[in-house]
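Please read the structure below before turning to the comments.
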Amino acid sequence: MGSAGRLHYLAMTAENPTPGDLAPAPLITCKLCLCEQSLDKMTTLQECQCIFCTACLKQYMQLAIREGCGSPITCPDMVCLNHGTLQEAEIACLVPVDQFQLYQRLKFEREVHLDPYRTWCPVADCQTVCPVASSDPGQPVLVECPSCHLKFCSCCKDAWHAEVSCRDSQPIVLPTEHRALFGTDAEAPIKQCPVCRVYIERNEGCAQMMCKNCKHTFCWYCLQNLDNDIFLRHYDKGPCRNKLGHSRASVMWNRTQVVGILVGLGIIALVTSPLLLLASPCIICCVCKSCRGKKKKHDPSTT
């Protein structure tokens, strides 16, 4: 073969690489959706180096922002050894601008709530962060809002009461333009949670309320505790009768579902109890055998 033929052969082999050189890039399994994705569709977290597909991570972040109330967004891997936390720069790159602004606002509100030297003005329309003077733990101090000049207690958020305890204090004194929104009136649109005293606004809907701050469930009209009222019997009698805000049919359907769940759990317990009784001797024997083996292993007289 001449030199021209050898050059043509080398050019052909260079332009047509072997099949091994065209092997596809390795796929990585996402721990959230369990789908295999290429590396360009994955995102690695900076703090813990865990890797997930970008689409799943975006959905996870948006859900964490809506449900997390400003708490840090942790790695979605439940068995992450480094317990990684997502940085703000990562969140800003993966969620829309409005979602990131919501996260920053909720985060700031949470920081103020946990800071003993800052608190929110209890007037709903004010939303001013007020400085709290240092004091002994649990000792109430006078706080004055720099915007609306409301003077209130740092502990119970009621009007400042210098000579009485928080439980015996009078209702909070609000500016005239806000008094129609607050108070003990059953139809008032804004009330305080009976447990944590956070202000809650109700526009419409169900009268069974759950405080987002402390998870306490109560009746909006009389503020009675409903944590253990799974059948909603509170709205069958008394001053709150038929004030739940749902039709009678929906209430009966809810009670039917609760009864069905309880009956199902009872049936499962009845079915599994004989099996547990039959298997209990075997379980006890295995436990005793294991204990004897450990005792012999650590007994110095046997060595």
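Every residue gets a Cβ built from N, Cα and C, even glycine.
Original residues only: the substitutions mentioned are not part of this model.
Owing to the predicted nature of the structure, the values given are computational and were not obtained by experimental measurement.
Residue density at C56 (Zn(2+) 1 binding site): 19 other Cβ atoms are found within 10 A of its Cβ, drawing on all protein chains shown. Marked as Zn(2+) 1 binding site by Swiss-Prot on the basis of sequence analysis: C30, C33, C53, C56.
The annotation that Swiss-Prot gives for the mutagenesis experiment C48 to A reads: Strong loss of IFIH1/MDA5 ubiquitination. In sequence order, C75, D77, C80, L81, N82, H83, G84 are the residues of the chain that are 6 or more apart from C48 (mutagenesis position) and have a CB within less than 8 Å of its CB.
Counted within 10 Å of its Cβ, the other Cβ atoms near C80 (mutagenesis position) come to 16, all protein chains included. Among the mutagenesis entries in Swiss-Prot is C80 to A, noted as: Strong loss of IFIH1/MDA5 ubiquitination.
When other Cβ atoms within 10 Å of the Cβ of H161 (Zn(2+) 3 binding site) are tallied across all protein chains shown, the result is 16. Summarising the annotation, Swiss-Prot assigns Zn(2+) 3 binding site to C153, C156, H161, C166 and lists sequence analysis as the type of evidence.
Annotation of the published mutagenesis C206 to A in Swiss-Prot: No loss in inhibitory effects on TBK1-induced IFN-beta promoter activity; the original residue is retained in the structure shown. Its Cβ placed at the centre, C206 (mutagenesis position) has 12 other Cβ atoms within 10 Å.
For C206, the entry in Swiss-Prot reads active site. Secondary structure at C206 (mutagenesis position), as computed by DSSP, is coil.
For the published mutagenesis C219 to A, Swiss-Prot gives the following note: Strong loss of IFIH1/MDA5 ubiquitination. In the three-state DSSP reading, C219 (mutagenesis position) counts as strand. Within the same chain, the residues at least 6 positions away from C219 (mutagenesis position) whose Cβ sits under 8 Å from its Cβ are A207, Q208, M209, L226, H234, Y235, C240, listed in sequence order.
Marked as Zn(2+) 5 binding site by Swiss-Prot on the basis of sequence analysis: C219, C222, H234, C240.
In this structure the alpha carbons, written CA, of C222 (Zn(2+) 5 binding site) and C206 (mutagenesis position) are 14 Å apart.
Listed in sequence order, the residues A207, W220, Y221, L223, Q224, L226, Y235, G238, P239, K243 complete the 8 Å Cβ shell around the Zn(2+) 5 site centroid, once C219, C222, H234, C240 themselves are left out. Taking only the Cα positions, the spacing between C206 (mutagenesis position) and C156 (Zn(2+) 3 binding site) is 27 angstrom.
The two recorded residues, C56 (Zn(2+) 1 binding site) and C156 (Zn(2+) 3 binding site), show a Cα separation of 42 Å.
On its own chain, C30 (Zn(2+) 1 binding site) has E36, Q37, M42, I51, F52, C53, C56 as residues at least 6 apart in sequence with a Cβ closer than 8 Å to its own Cβ.
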